[in-house]
Amino acid sequence: MVLELYLDLLSQPCRAIYIFAKKNNIPFQMHTVELRKGEHLSDAFARVNPMKRVPAMMDGGFTLCESVAILLYLAHKYKVPDHWYPQDLQARARVDEYLAWQHTGLRRSCLRALWHKVMFPVFLGEQIPPETLAATLAELDVNLQVLEDKFLQDKDFLVGPHISLADLVAITELMHPVGGGCPVFEGHPRLAAWYQRVEAAVGKDLFREAHEVILKVKDCPPADLIIKQKLMPRVLAMIQ
């Protein structure tokens, strides 16, 4: 049976999975679950993922619903090149270290930056107090500095000389605030150079394809009242 991926490329972990599968020629059928239409909250999607979140994966009768678990499953099943998730114990531990940190580090601040800068005022019609936005962007800059100083340092990629899952997960997170108009790479020259290397390693066409939705997010139409009422509680819980 064909591998099935339930994705919305508005979502940063969905973009990571999409790029990884495409780059490694993993055959899959994509089901687009449009978050801005609340499709992830439907009863039909709940049968795929009871937590009503994307991404989700079905491989025959086997289902996974967490992005890192999906990436590791694909890396193991399809025997992708070693640099993505190295066999070397310490190199693999470095990938694991980044993946463990990013959930409560970079992801939270990137998500909040996008929602506070664009999605609340443009999509949901809710203005964010300037002091809240300023605090969010300050938190983002702190985590960018951690990414640069702790994880990247002076290496070409986060783990060493080659791209890994850590880089892919990190760059798709950073494209959230980039899509929101945040000058993410200003003042972070090592991150700016790393971004260029990651884009080249992935392939510019694939990178742009995966990020087309997020780079146009500022132009999204406002949500209707019903969708806003459905989404607001989950959005507020997500960005706390």
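Note that Cβ sites are derived from N, Cα and C of the backbone, with glycine treated the same way.
Original residues fill every noted site, and no substitution is shown.
For 2-82, the entry in Swiss-Prot reads domain 'GST N-terminal'. For His40, Arg53, Val54, Glu66, Ser67, the entry in Swiss-Prot reads glutathione binding site, with the evidence type similarity to another entry. Taken from Swiss-Prot, the feature domain 'GST C-terminal' applies to 88-222. Swiss-Prot documents Arg234 to Trp as a published mutagenesis change and attaches the note Strongly reduced catalytic activity.
Residue environment of His40 (glutathione binding site) contains 22 other Cβ atoms, counted within 10 Å of its Cβ in all protein chains. Counting in whole angstrom, His40 (glutathione binding site) lies 11 from Arg234 (mutagenesis position) by their C-alpha atoms. Of the recorded residues, Ser67 (glutathione binding site) and Arg234 (mutagenesis position) place their C-alpha atoms 18 Å from one another. In three-state terms derived from DSSP, Arg234 (mutagenesis position) belongs to a helical segment. Here the domain 'GST N-terminal' (2-82) is broken down by DSSP into helix, strand and coil counts: 34 helix, 17 strand, 30 coil.
Taking the centroid of the Cβ atoms of His40, Arg53, Val54, Glu66, Ser67 as the glutathione site, the other same-chain residues with Cβ within 8 Å of it are Tyr6, Ser11, Pro13, Cys14, Asn49, Met51, Pro55, Ala56, Cys65.
The maximal spread of the glutathione binding site, taken as the longest Cα to Cα distance among His40, Arg53, Val54, Glu66, Ser67, is 15 Å.
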